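Colleague: Structure incoming, see below.
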Amino acid sequence: MICLVLTIFANLFPAACTGAHERTFLAVKPDGVQRRLVGEIVRRFERKGFKLVALKLVQASEELLREHYAELRERPFYGRLVKYMASGPVVAMVWQGLDVVRTSRALIGATNPADAPPGTIRGDFCIEVGKNLIHGSDSVESARREIALWFRADELLCWEDSAGHWLYE
């Protein structure tokens with residue numbers, strides 16, 4: 001119940017979801033699931049110190065994916081992207097932590113794996129841009145929209161992270 005209240009509060013007052021309470025949406029794409037990289041990806045975010053607040057394995061509908069990627073509708077690869085994302089299971093996740101949107105983008109690496117440095121998820125595990133393993137929100141605003149698309153408020157778990165005092169001042 002308290003988490004539901006906090007989620008409603010965060011939607012009414014977006015500035016409340018900054019700092020250590022900032023959230024981002026990540027999705028391991030079908031190639032990442034098929035290649036059995038979900039655990040490795042989760043491990044990297046946990047080791048960084050972020051808190052997992054939601055996770056589910058889903059077969060995304062084309063309708064959901066068209067809404068998720070609406071801003072790319074005019075791009076030539078849009079149709080292929082939607083079909084690809086609907087071609088297999090996706091692991092949808094919400095992570096929470098200080099500056100999690102920006103930091104998760106750095107952990108993921110450049111959209112084009114050729115531009116992603118070693119040590120990033122795409123730099124270590126991807127070869128081509130069409131199969132780049134993972135989606136990560138590109139802004140706090142996008143994260144809010146994407147989280148609301150993929151998760152109901154009651155699916156976002158509020159829990160006390162015992163390691164928090166070792167991570168934040």
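From the backbone N, Cα and C atoms, a Cβ is placed for every residue, glycine too.
None of the noted substitutions appears here; every position holds its original residue.
Annotations per Swiss-Prot:
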ACT_SITE  HIS135  active site, pros-phosphohistidine intermediate
BINDING   LYS29, ARG105, THR111, ARG122, VAL129, ASN132  ADP binding site
MUTAGEN   PHE9 to Ala  Lacks phosphatidic acid binding activity; when associated with A-13. Decreases NME3 enrichement at the mitochondrial contact interface; when associated with A-13
MUTAGEN   PHE13 to Ala  Lacks phosphatidic acid binding activity; when associated with A-9. Decreases NME3 enrichement at the mitochondrial contact interface; when associated with A-9
MUTAGEN   GLU40 to Asp  Impairs hexamerization; when associated with D-46. Decreases mitochondrial tethering activity; when associated with D-46
MUTAGEN   GLU46 to Asp  Impairs hexamerization; when associated with D-40. Decreases mitochondrial tethering activity; when associated with D-40
Colleague: Fewest other C-beta atoms within 10 angstroms of its own C-beta: which of the binding-site residues THR111, ASN132 fits that?
Modeller: THR111
Colleague: Using the CB centroid of LYS29, ARG105, THR111, ARG122, VAL129, ASN132 as the ADP site centre, which other residues of the same chain sit with their CB within 8 A?
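Modeller: Neighbours found: ILE108, GLY109, ALA110, ASN112, PRO113, ALA116, CYS126, LEU133, ILE134, HIS135.
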Colleague: Which whole-number value in Å describes the distance between the Cα atoms of THR111 (ADP binding site) and the residue listed as 'active site, pros-phosphohistidine intermediate'?
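Modeller: Pair distance, Cα basis, whole Å: 9 Å.
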Colleague: Rounded to the nearest Å, what's the C-alpha distance separating the residue listed as 'active site, pros-phosphohistidine intermediate' and LYS29 (ADP binding site)? Just drop the number here, would you?
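Modeller: The residue listed as 'active site, pros-phosphohistidine intermediate' and LYS29 (ADP binding site) have their Cα atoms 7 Å apart.
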Colleague: So if I measure Cβ to Cβ from ARG122 (ADP binding site) and keep only same-chain residues at least 6 apart in sequence, which ones fall under 8 Å?
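Modeller: Sequence-distant Cβ neighbours: ILE108, GLY109, ALA110, THR111, PRO113, ALA116, ASN132, LEU133, ILE134.
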Colleague: Please report the three-state DSSP label of LYS29 (ADP binding site).
Modeller: coil
Colleague: For VAL129 (ADP binding site) and GLU40 (mutagenesis position), what Cα-Cα distance in Å is obtained after rounding to a whole number?
Modeller: 20
Colleague: Would you say which of the recorded positions LYS29, ARG105, HIS135 has the most Cβ atoms within 10 Å of its own Cβ?
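Modeller: The residue with the most neighbouring Cβ atoms within 10 Å is LYS29.
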Colleague: Between LYS29 (ADP binding site) and GLU40 (mutagenesis position), how far is it from one CA atom to the other, in Å?
Modeller: 14
